[in-house]
Amino acid sequence: MTNIRKTHPLLKIINSSFVDLPAPSSLSSWWNFGSLLGVCLGVQILTGLFLAMHYTSDTATAFNSVTHICRDVNYGWLLRYLHANGASMFFICLYLHVGRGLYYGSYTYSETWNIGILLLFAVMATAFMGYVLPWGQMSFWGATVITNLLSAIPYIGTDLVQWIWGGFSVDKATLTRFFAFHFLLPFIVTALVMVHLLFLHETGSNNPTGIPSDSDMIPFHPYYTIKDILGFLIMLTALSSLVLFSPDLLGDPDNYIPANPLNTPPHIKPEWYFLFAYAILRSIPNKLGGVLALVMSILILAIVPILHVSKQRSMMFRPLSQCLFWLLVAVLFTLTWIGGQPVEHPYIIIGQTASVLYFLIILILMPAISLTENYLLKW
């Protein structure tokens, strides 16, 4: 008799995705982040659902409802901090996942890669709208500054901003719609994740060598299920430690001050995971130019497959490209640091230099070094 997991209409989908899936035998821990992102998404949806039961999306009561959750709801403080720091873990895993894709040439699976970019944008939009909901000072001013960037779009900009705001400033209508979209988007993200996996399973996984591994495959279960569970334990330990020992480490103290449209905070900045893009935005002294650079800093990922000119897929055997990759990582850390600093000397020039380097490495230096390595292969 055939096993039910191979015949049942629903179980056979799960079976072919997580049990009998042929996987390359050489996958390293860098391949753990996909499953970790799945866990993060699950944690965020669950904690978010319970938070939404007690939250009120009204400017008069939003801040107090969050305080009420932390003080009066059973384990409300735990839910709130799991959700806030869960977002940080989500982005750590997300950036490591994208970095893995860049390093090992996974972007040559163009459908999977493009859905991934779409997912990145969707998660960033969700996180931005979620940050507005507690209605603290940084929530209000962050929403005002970032939505106002759309006014840089010629002709329709101002109308577009007022349409998003639902009025002439960030107010009750804005908060209500942001809550609605913040609730809706994670489910759209979940659907996109399924499409992401669908396209991935069409081609099979890449591996660290970048060499086709069709002749050396192992079943996903038990080998990679056990490996993934170890990843879950490490990540959940890190998240628990952050939540239970220093829950406000990654937050902004200004967000404990209720939103006040008459009082601007000295330094308006987004959460840490957007600081690199914020630094690129600020480094250009023109509004429209800054907005374009901001969008391009993420959208540039879409042209990475076109810029791949190397004869080898992975960077595993390309030491020169490896040096450039780690320089890019250093530039991103620098941008993240600069994004949190005030706009004054010497931070301005450091930010501008790092922004130029960021685009220079991806657009010019990486392809140039790849061509050099191709030439060296002939020796």
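The backbone N, Cα and C atoms fix where each Cβ goes, and this holds for glycine too.
Every position carries its original residue.
In sequence order, Arg5, Lys6 are the residues of the chain that are 6 or more apart from Asn15 (variant position) and have a CB within less than 8 Å of its CB. Under the DSSP three-state reduction, Asn15 (variant position) is assigned to helix. Here Swiss-Prot notes a natural variant, Asn15 to Thr, with the remark: In strain: Isolate TK 34552 and Isolate TK 34560.
Secondary structure at His83 (heme b b562 binding site), as computed by DSSP, is helix. In sequence order, Gln44, Thr47, Gly48, Leu51 make up the list of same-chain residues 6 or more apart from His83 (heme b b562 binding site) whose Cβ falls under 8 Å from its Cβ. The heme b b562 binding site annotation in Swiss-Prot covers His83, His182.
Under the heading heme b b566 binding site, Swiss-Prot lists His97, His196. The Cβ neighbour count for His97 (heme b b566 binding site), using a 10 Å radius over every protein chain in view, is 20.
DSSP classifies Ala152 (variant position) as helix under the three-state reduction. For Ala152 (variant position), applying a Cβ distance below 8 Å and a minimum sequence separation of six or more within one chain yields Lys287, Leu288, Gly290, Val291. Among the sequence features in Swiss-Prot, the natural variant Ala152 to Gly is noted as follows: In strain: Isolate TK 40095, Isolate TK 40403 and Isolate TK 40411.
For Val161 (variant position), the count of additional Cβ atoms within 10 Å of its Cβ stands at 19 [all protein chains shown]. Here the residue is the original one, while Swiss-Prot reports the natural variant Val161 to Gly with the comment In strain: Isolate TK 40114 and Isolate TK 40403.
For Asp171 (variant position), the same-chain residues 6+ apart in sequence whose C-beta sits under 8 angstroms from its C-beta are Thr59, Trp165. Natural sequence variation is annotated in Swiss-Prot for Asp171 to His, with the remark: In strain: Isolate TK 40043 and Isolate TK 40140.
The annotation ubiquinone binding site is assigned in Swiss-Prot to His201. All protein chains considered, the CB of His201 (ubiquinone binding site) has 13 other CB atoms within 10 Å.
According to its DSSP assignment, Phe220 (variant position) is helical. Close to Phe220 (variant position) in the fold, though at least 6 residues off in sequence, lie Phe18, Val19, Asp20, Leu21, Pro22, Ala23, each with a CB less than 8 Å from its CB. The note that Swiss-Prot attaches to the natural variant Phe220 to Ile is: In strain: Isolate TK 40140.
According to Swiss-Prot, the naturally occurring change Phe274 to Leu is described as follows: In strain: Isolate ROM 104264. Secondary structure at Phe274 (variant position), taken from DSSP and collapsed to helix, strand or coil, is helix. Around the Cβ of Phe274 (variant position), the number of neighbouring Cβ atoms within 10 Å comes to 21.
Among the sequence features in Swiss-Prot, the natural variant Phe333 to Leu is noted as follows: In strain: Isolate TK 40403. Under the DSSP three-state reduction, Phe333 (variant position) is assigned to helix.
According to DSSP, Val356 (variant position) is assigned to a helical segment. Around Val356 (variant position), no same-chain residue at least 6 positions away in sequence has a Cβ under 8 Å from its Cβ. For the natural variant Val356 to Ala, the note given in Swiss-Prot is In strain: Isolate TK 40314 and Isolate TK 40318.
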Between Phe333 (variant position) and Phe274 (variant position), find the distance joining the two CA atoms and give it rounded to the nearest Å.
12
How far is it from His97 (heme b b566 binding site) to Val161 (variant position), counting Cα to Cα, in Å?
33
